[in-house]
Each structure stands twice: as C-alpha cells, then as structure tokens.
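Here is what Swiss-Prot says about this protein:
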- 138-272: domain 'Fatty acid hydroxylase' (DOMAIN)
- H146 to A: Loss of activity (MUTAGEN)
- H159 to A: Loss of activity (MUTAGEN)
- H248 to A: Loss of activity (MUTAGEN)
Amino acid sequence: MATKPGVLTDWPWTPLGSFKYIVIAPWAVHSTYRFVTDDPEKRDLGYFLVFPFLLFRILHNQVWISLSRYYTSSGKRRIVDKGIDFNQVDRETNWDDQILFNGVLFYIGINLLPEAKQLPWWRTDGVLMAALIHTGPVEFLYYWLHKALHHHFLYSRYHSHHHSSIVTEPITSVIHPFAEHIAYFILFAIPLLTTLLTKTASIISFAGYIIYIDFMNNMGHCNFELIPKRLFHLFPPLKFLCYTPSYHSLHHTQFRTNYSLFMPLYDYIYGTMDESTDTLYEKTLERGDDIVDVVHLTHLTTPESIYHLRIGLASFASYPFAYRWFMRLLWPFTSLSMIFTLFYARLFVAERNSFNKLNLQSWVIPRYNLQYLLKWRKEAINNMIEKAILEADKKGVKVLSLGLMNQGEELNRNGEVYIHNHPDMKVRLVDGSRLAAAVVINSVPKATTSVVMTGNLTKVAYTIASALCQRGVQVSTLRLDEYEKIRSCVPQECRDHLVYLTSEALSSNKVWLVGEGTTREEQEKATKGTLFIPFSQFPLKQLRRDCIYHTTPALIVPKSLVNVHSCENWLPRKAMSATRVAGILHALEGWEMHECGTSLLLSDLDQVWEACLSHGFQPLLLPHH
C-alpha cells in the first residue's frame with residue numbers, strides 16, 4: 001500500500017477475494033460459445049483466443065518467478081543480496097489482477113470496435129508500425145510519466161507502493177495501484193489502437209506486443225543478470241535500445257535514476273542514467289555462486305509439494321502446506337513434474353538465508369516420500385544423498401543437516417553410513433535428534449507428571465522417553481512391543497517410571513507424544529482435551545476436534561535470520577524444523593563432532609536447548625483449542 005493511498009488505489013474486484021475470476025468468466029464463456037456456434041467462415045479467432053492468451057500470460061509470469069527464485073538462491077549473477085519477507089509476498093500476491101484487467105478491456109474492445117473483429121494472423125506493416133510507435137511515443141511518454149510519478153504528491157499516493165519492494169521479483173513489475181495500471185494501459189494501447197485504426201493490426205502483432213511487455217517487465221525485475229556482454233559488443237546500439245536487470249535494479253535502490261521503460265536511450269538523452277550502471281552490470285556478470293556455511297538437505301514429500309517450494313507458487317509457499325482445490329486443475333503440470341523428477345537425478349538449491357554472518361541454503365532431492373519407502377529405490381536415494389554430502393564437502397560447507405527421510409534409520413542408520421564411508425570429510429553431518437528431543441520435552445506442559453508415548457519409535461523417541469523418565473515423568477505405552485523397546489534404552493534406575501498402560505487407565509493422561517504409525521483407534525482412545533505432540537518429522541493426521549495438536553518439532557526463527565518468505569512444509573510462518581535449526585546451531589557454536597548415528601546423547605539435551613535460546617530461536621506457542 002502507498003504511503004498515503006490515493007483515489008483508485010484498490011482494484012474494483014478486490015472485495016471478491018479469490019472469486020475475482022468470475023469477472024472474466026462470462027466473456028470466456030461467450031467467446032467460446034460464439035466460436036463453436038458461428039459459421040466457420042465468420043468465426044472471430046481473435047475473440048476466442050483472448051482467454052487462452054490470458055492463461056498463457058499467467059504461465060509466462062510464473063515461469064519467470066520460478067527462474068528468478070532458482071537463480072537468486074545460488075547467488076550466481078544475483079544483483080541485490082538483501083532478502084525479501086512475507087510482507088512483500090503478501091503485497092505482490094495479486095499480480096494477476098493486471099492480466100484480469102487487460103482481459104476485460106480486450107473483450108470490451110473487440111465487441112465495441114469493428115476494426116478489432118476477425119483480425120488476420122499476420123501483417124508485417126502492422127508489426128513494424130507497433131515497434132516504431134513503441135520506440136518513439138510510448139517510451140518517451142512513459143519516461144515523463146514515470147518521472148511525474150516520482151514527484152512527492154504522486155509518489156506518496158501511488159508509486160511508493162511499487163517501490164516498497166527494494167529487492168525485486170519478476171512480478172514486482174506489475175504491482176501498482178489500479179490508477180497507475182489505467183495510465184499504463186492507455187499508454188501501451190497507443191500502438192495497438194493505431195494499428196487498428198490503420199487496419200494493419202493482426203493477432204500476432206497484438207499478442208507479440210503484450211508478450212514483449214511482459215517479458216521485458218519480468219526480466220527487468222528478476223534480480224539476476226542474464227544479458228551476456230557479447231551482445232553489446234556485437235551490436236553496440238543495443239545498449240540504448242534494451243535495458244538489463246541490473247540497469248533497472250538501480251532504479252529500485254537509488255530511486256532517482258534510470259527512469260526509462262525498456263530503452264535506456266531516454267535516460268542518456270535527459271542525463272538520468274546512474275553512473276554505476278556499467279560497473280554494476282559487469283560486476284554482476286562476474287559473480288559466482290555463494291560461499292555456503294550450512295546446508296539443509298530435504299526432499300519433496302508429495303507430487304503437489306513441488307508447488308509449495310519457494311521456487312513454486314510464491315503465495316502458496318508463503319503459507320503452511322495444505323491441499324487446495326486448484327491443485328486438481330494443475331494435474332497436467334503435476335504429471336509433467338513427476339516425469340521430470342523421475343529422470344532428473346540432480347538436487348537443486350531451493351532457498352537461501354543468512355544469519356549472524358552465516359550463509360544458509362536448502363537443497364532439495366527430487367524424490368517423494370513414497371520413493372523413500374520402496375526398498376528397491378533405497379540404494380539410488382542413498383547415492384543421491386551421498387553425492388550431495390560430497391558436493392557440500394567440496395564447496396567448503398561447514399555443516400549439513402539431514403531433513404525429513406534423508407536420515408532414516410533403515411536408509412542410512414541416521415546418517416552414520418556416510419561418516420563410515422567418508423571418515424576424512426570436513427563437513428559435519430547433523431540429524432537434529434538432540435534438538436528435536438529437546439523441543440518435544442520443552443513442549444510438554446511444566447506440571448505434567450505422566451505422558452503417553454505411541455507410534456513408530458525412533459532415535460528421537462527413545463531420547464525423549466529416557467530424558468522424561470530421568471526427570472521423574474511417567475512414560476506410558478499402549479503397545480507391549482513399544483514398552484519392551486523403550487525399556488531397553490532407559491537407564492535401569494529410571495525404569496520404574498516406564499509403564500505399559502491399559503486402555504482403562506488413559507483418562508488421567510492428557511499429554512500424548514506421538515509418532516508416525518499412530519492409528520485412528522489409538523487417537524480415539526485419548527480423552528477430551530488431550531494434547532498431541534509429535535516427535536516424528538511428519539505431522540499427525542488431525543482426527544479429533546476436541547483435542548489439541550502441536551506441530552512437529554520446530555522453532556520460531558529470530559528476526560535477524562533474513563530472507564524468510566516461504567513456509568517449510570506444514571510449519572507456520574517464520575518457523576523452521578528442529579533438524580534445520582540444529583544444523584545452524586552446530587555452525588554457530590563451532591561444534592566439531594558429527595551429530596548422527598544411532599547413539600543417544602542424553603547429557604547434551606540441556607546444552608543444545610540453551611544454545612538454541614541464546615541465539616534467539618523460540619519455541620512455538622501451544623496451539624489454541
């Protein structure tokens with residue numbers, strides 16, 4: 001929102017929320033109906049193609065968003081290092097409004113202007129005319145309109161909304177108040193209306209011009225440099241006709257320079273080109289990948305989780321993962337992504353953060369939960385994890401944390417296999433079990449004297465049970481085999497606090513520590529108001545409305561941890577899994593040992609918890625009933 005929002009700041013359909021697409025629905029239905037029912041010789045192909053073209057523009061913009069987030073994660077050719085936050089993502093979540101607005105105007109124009117009906121596919125003279133008009137009047141008028149928008153009166157009421165994003169993403173290009181978009185549409189309509197009135201318009205000239213605007217807008221705000229220097233060497237005048245991402249980035253960091261739309265010619269003419277333009281361009285081109293201190297190695301969970309990655313759907317990734325209705329419409333892309341990940345065996349960088357001079361990255365292995373459970377896939381997945389560890393070691397990474405199923409006991413003995421295979425590697429492996437156990441223990445209400453533990457037992461579960469028994473808390477199990485397994489791990493002097501519980505004695509236990517494999521029947525046995533606290537990496541399915549469900553082991557990150565603008569799987573905003581935080585703590589504290597394998601480290605739980613709090617990480621608040 002602008003500093004002092006002016007008239008026509010909000011879009012007309014803002015009150016409709018996610019139902020705003022109903023605005024375009026009647027036109028889309030009408031154009032399709034006309035195309036199907038009209039005589040083939042009288043069909044208006046241009047009218048029919050408006051809606052598919054709008055969908056193409058959405059896809060085009062999304063491709064740019066994903067590319068930008070992918071390249072800026074690694075650091076190569078990144079222009080501005082400063083991170084973005086959830087406020088920026090929320091502010092830019094309505095980037096499709098301008099496509100909706102254009103679509104409505106296109107439909108109205110085709111119905112009102114006889115010249116806009118039944119356009120041919122191609123007219124060379126119309127394409128040349130549109131290009132010349134854009135180079136002259138459009139670029140010239142935009143330059144002065146842009147300068148006017150930087151006057152205090154208009155800037156505070158309108159244009160400051162756009163400049164709220166100092167670090168730009170491709171969609172930042174279209175984040176303006178409604179009034180500005182009206183002005184821009186009038187400006188960009190000049191070439192289109194001219195070709196219509198001169199009867200030189202064509203479907204290609206209309207679509208091509210709009211795609212050109214979208215492409216240049218996205219490129220100019222993508223925050224990584226992609227125009228090679230040799231293009232300007234081969235054709236020096238191109239410097240005046242085509243801007244670069246670093247050129248426009250200076251406008252967002254310096255504000256009073258580089259006003260031109262796409263052609264720097266007018267900044268050269270009027271003396272508003274930033275003096276550091278060429279220096280920044282060359283410096284950015286030479287920039288390599290970031291030097292990384294801590295890597296969190298995770299993987300995809302479900303086919304739909306690809307959209308929840310930071311490089312996926314930006315607004316969707318900014319909220320905890322939940323299956324949404326629109327995912328059914330995306331099944332063609334979901335299927336393609338599944339096929340792609342089947343053959344694409346390389347991990348990729350999904351996210352970067354920084355904290356206390358540490359550079360952090362999240363790497364993703366393109367495999368799903370189901371594939372980790374298949375015995376015949378375990379060797380291949382282990383090889384991928386091992387390659388990731390060796391790559392991190394080669395790059396000088398200090399700590400690598402194994403997230404989700406990358407640290408499975410059956411898969412690699414909680415990471416111990418890699419230490420055995422590569423005893424000389426310098427990177428330290430962390431499974432996060434100490435911190436995860438500490439988080440669960442400190443999530444148990446202070447006055448609790450007894451807890452129920454059930455589900456598939458893990459290293460974390462054994463650690464929690466042993467620690468609670470040592471503290472005098474009674475740990476009850478529902479299954480005899482669980483009781484025997486935990487008993488073998490609990491120190492002998494504390495075994496009196498371990499109980500095999502019958503169903504009749506459950507009423508006094510209001511705290512349940514649960515893992516994967518907890519059944520519906522077991523949940524139903526819990527009394528009303530029970531608090532379920534997961535000790536597993538994956539959340540418990542919430543079947544009881546009369547009970548309280550805690551998140552998986554996680555912590556709220558301190559404000560000094562920057563570039564946090566997406567949610568980690570099902571966790572709330574500004575929360576990180578205990579495994580991921582454990583890797584960061586390992587580097588901050590300078591601990592030299594590996595923290596993985598099957599051994600329990602009961603004596604270190606208080607140490608890791610105190611270190612966590614001292615660095616500003618905070619436990620998640622208990623969810624409201």
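Note: Cβ is positioned from N, Cα and C throughout, glycine not excepted.
Feature map: Swiss-Prot annotations on the structure.
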{"residue": "H146", "record": "mutagenesis position", "CB count, 10 Å": "17"}
{"residue": "H159", "record": "mutagenesis position", "CB count, 10 Å": "20"}
{"residue": "H248", "record": "mutagenesis position", "CB count, 10 Å": "25"}
Summary of DSSP states over the domain 'Fatty acid hydroxylase' (138-272), given as helix, strand and coil counts: 93 helix, 1 strand, 41 coil
For the domain 'Fatty acid hydroxylase' (138-272), the mean pLDDT of the predicted model: 97
Distance from H248 (mutagenesis position) back to H146 (mutagenesis position), taken between C-alpha atoms, in Å: 13
Between H248 (mutagenesis position) and H159 (mutagenesis position): CA-CA distance (Å): 15
